[in-house]
Amino acid sequence: MQFKNVALAASVAALSATASAEGYTPGEPWSTLTPTGSISCGAAEYTTTFGIAVQAITSSKAKRDVISQIGDGQVQATSAATAQATDSQAQATTTATPTSSEKISSSASKTSTNATSSSCATPSLKDSSCKNSGTLELTLKDGVLTDAKGRIGSIVANRQFQFDGPPPQAGAIYAAGWSITEDGYLALGDSDVFYQCLSGNFYNLYDQNVAEQCSAIHLEAVSLVDC
């Protein structure tokens, strides 16, 4: 396993839970809020805790640090691993220098994951990252993504990726249908492409390109270790 020591950051950003004409209505079942498609050989279960790191979709495969999370569930992408803001949004800062990264390899081992087909290789997380109190720590079960506080990973009404509840916030579009690809990327439905959109000195994460300052990324699943 290749070890990468990455910086983690967290910042506070608020997002109101407003109802939407489409999406989740409080009191209704939310586990059926899934995209219509699914990615080939995506593993809908990974019970070992993992983090996610932003990897730019470029020829050099430059990767940021792991994503962090602030106290209310916001996910933040720094130039290192992903953090989580206190209000549940996923965000990333812009200060760290991107580092090159090898593509995550696949493995036949099935100790911690459950692939959708017996003919599919199970994802093996090749990269590791140091974790701290702001690191976004995840588990995946039956296509539902949860953080260390048990909140549900969802795409909310403005297409932003964040954690709430359970249940997810009113108007949420997707709250299930997550998987990890054979290459080790987080996927939602049939897509493993997400978007980071610059907001001040950090990036918010979305499932669609919502503005000119957004760029396409992969979210690489990484092992988390105490350093």
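Note that Cβ sites are derived from N, Cα and C of the backbone, with glycine treated the same way.
At each noted position, the model has the original residue.
Record note (Swiss-Prot) on the mutagenesis of ASP65 to Asn: Does not affect cell wall incorporation.
In the three-state DSSP assignment, the secondary structure recorded for SER68 (mutagenesis position) is strand. Quoted from Swiss-Prot for the published mutagenesis SER68 to Ala: Does not affect cell wall incorporation.
Among the mutagenesis entries in Swiss-Prot is GLN69 to Ala, noted as: Results in complete loss of cell wall incorporation.
Here Swiss-Prot notes a mutagenesis experiment, ASP72 to Asn, with the remark: Results in complete loss of cell wall incorporation.
Swiss-Prot documents GLN74 to Ala as a published mutagenesis change and attaches the note Results in complete loss of cell wall incorporation.
What Swiss-Prot notes for the published mutagenesis of THR78 to Ala is this: Does not affect cell wall incorporation.
Within 10 Å of the C-beta atom of SER68 (mutagenesis position) sit 34 other C-beta atoms, taking all shown protein chains into account.
Between the CA atoms of SER68 (mutagenesis position) and GLN74 (mutagenesis position) there is a gap of 9 Å, rounded to the nearest whole number.
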